[in-house]
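Below: the structure, in C-alpha cells.
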Amino acid sequence: MRRSVYLDNTIEFLRGRVYLGAYDYTPEDTDELVFFTVEDAIFYNSFHLDFGPMNIGHLYRFAVIFHEILNDPENANKAVVFYSSASTRQRANAACMLCCYMILVQAWTPHQVLQPLAQVDPPFMPFRDAGYSNADFEITIQDVVYGVWRAKEKGLIDLHSFNLESYEKYEHVEFGDFNVLTPDFIAFASPQEDHPKGYLATKSSHLNQPFKSVLNFFANNNVQLVVRLNSHLYNKKHFEDIGIQHLDLIFEDGTCPDLSIVKNFVGAAETIIKRGGKIAVHCKAGLGRTGCLIGAHLIYTYGFTANECIGFLRFIRPGMVVGPQQHWLYLHQNDFREWKYTTRISLKPSEAIGGLYPLISLEEYRLQKKKLKDDKRVAQNNIEGELRDLTMTPPSNGHGALSARNSSQPSTANNGSNSFKSSAVPQTSPGQPRKGQNGSNTIEDINNNRNPTSHANRKVVIESNNSDDESMQDTNGTSNHYPKVSRKKNDISSASSSRMEDNEPSATNINNAADDTILRQLLPKNRRVTSGRRTTSAAGGIRKISGSIKK
C-alpha cells in the first residue's frame, strides 16, 4: 500500500500516486516524487478578462501528457504531482482540469473529485464570462465538474471517440469557427460573404474559405437545419442548395430571447432530432445568443442546472453565454425543465418556423389532438358515404315474383288477381335454379310479370318423391298473379290430405307456393329449401312437407 506524501501547498487526490500543487518556483524531482506542469504547453485563449475553464481539447492534451508520466517505468513507484503557479487563475484552471480528467477518464463521481478541494485556503477563483461588462455572474469548479459529469452520463461527451485534430482545426476562424457541442448541436460564428457590389452572392464559387469549410462539413455530417439569430450577412440559399433547411429566429445582440422564440426553437430542434439530423445554430460570434437557445434545450432535455449548463458549454466552446444571458438562463431554468412535462410538440406545423413543429401547452395539444380525431372521423364518414353511394342498389321495380306480400292474405286487384308486394328482394332476380320431376333441372324465370298469363295457361306441379323434401315448379314460369279462388274450410281440409289433380291449384297451395318462393329467395343458397308443414322423419328429425303429411 502506498504511503502519503506531505508537501506544502499540495492536495492529495489518490494516496501515494496523484497530487495537485501550486508553487511560486519550479520544484525538482526526487526519488519519491515527479513534478510536471502544462502551463508552458497549454494556453487558454481569452476573449477579454475571462481565463477559463480549459476546454475539452486542452483536457485531451493534458491526459496524454499525464498518462505518459504515469506509464513511465521509472515512475512506477513514485507519486506524480501536477502543479501550477500560485496565481489564482492558474490554480483554478489546473484544479478544474484535473477534476474533469478524473471524471471523464478515471470515472470518478463529482463528490469524489470535489472532496479534496474542499476547505482549500485560499479558495479557488470562480470563472467569469467573456463579456466586456463587469462580471456579475460566476461559475465555480463545482459547476463545471457537475456539468461535465452530467454530459458524460447523458452520452454527450465521449473521449474515446473525440477527434482532437478536427476539434482544433474547425475552432479556428479560417476554417469556420464552429464546435460540435453535442451529437445534436453545432455552434458556429455567422458566415459572411464578400459582396463589394452591395448584394449577397448566390453562387457558392464566390464564397470565402471559412464559408466553404462550413458548407462542406455540414453537408458531410447530416446537418439538416441551420438557425440564424443575427442580421443577414449571407444568402441562406447557400445552405438550401445543399439540402439544409434554414430558419431565422433573430433577436438583438447581447439581449435575451422571448420565451415564444425559445419554444419555437426547442420544437424545431426536437423535430429535426427525431428525424435523425443535427442542428447548427449561430449568431454573430456563436457565443451569447447561440448559448441561450442551445442551453435552454439542454436544460429542457437533460435537466442541467443553469450553472452546470454554462460550465459544460464553455468546456466545449469557450466564451458561451455572455452577460445578462447568464442571469436569464438561471431565472428560467425551472421553466425549461417543467416544459418537459407541461408542453408537447405541436401536431400541426408552423409556417413561422418553416413548417416545423413548435412547443405548445398541454391544453392546446389536447385540443389539437381532439380536433384531428374529429376531422379523421368526419373524413372516414365521408368516405364511407361515398362508397355507399357508389354501391347502393336501385329500388325494386315491383316486377319481381319473389317479393314478399304486404300481408299474409293476398290483396284483391282491379283485375281480379292476387298481387304480392315486398322489398325483401331489392332488385329483379335473374332466375333461380329449380329441381324438376324425374331429376330434370330447370331455371325459373321470375322477372317477366308485365304480361301475366291467365289461370288456364298456368300449371303448378307439386310432387312428393321418396325424399323428405318437396319441390314446386311453375311450368309456365312467368306471372306472380294468381286468380282469386273461393275456398271453404272443408276444401282446405280435403286439399291437405290428398294430392292435387287436373293441375287445378287451390288457395292453400297458392299460399304455400308464395311462401316457398319467398323462403327460397331469403334463405342462403347452401340451405335446403322446404315448404309446408313440419313432421317428424323416420330418423327422428323435423322435416317440412308440401300440403300433406308424409306417412
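Including glycine, each Cβ sits where the backbone N, Cα and C put it.
Here the structure is a predicted model, which means the values were calculated and not measured.
Per Swiss-Prot, domain 'Tyrosine-protein phosphatase' is recorded for 190-342.
When secondary structure is read from DSSP and collapsed to three states, Asp253 (mutagenesis position) falls in the coil class. The number of other Cβ atoms within 10 Å of the Cβ belonging to Asp253 (mutagenesis position), over all protein chains shown, comes to 14. As a published mutagenesis entry, Asp253 to Ala appears in Swiss-Prot alongside the note: Inactivates catalytic activity and leads to substrate retention.
Listed in Swiss-Prot is the mutagenesis experiment Ala280 to Val, annotated as follows: Leads to temperature sensitivity. Look at Ala280 (mutagenesis position): DSSP puts it in a strand. For Ala280 (mutagenesis position), applying a Cβ distance below 8 Å and a minimum sequence separation of six or more within one chain yields Phe178, Phe185, Ile186, Ala187, Phe188, Phe218, Val223, Leu225, Val226, Val227.
Under 8 Å, Cβ to Cβ, and six or more positions away along its own chain, Cys283 (mutagenesis position) finds Ser190, Leu229, Asn230, Asp253, Arg289, Thr290. Quoting Swiss-Prot on the mutagenesis of Cys283 to Ser: Inactivates catalytic activity and leads to substrate retention.
Annotation comment: Swiss-Prot describes Cys283 as active site, phosphocysteine intermediate.
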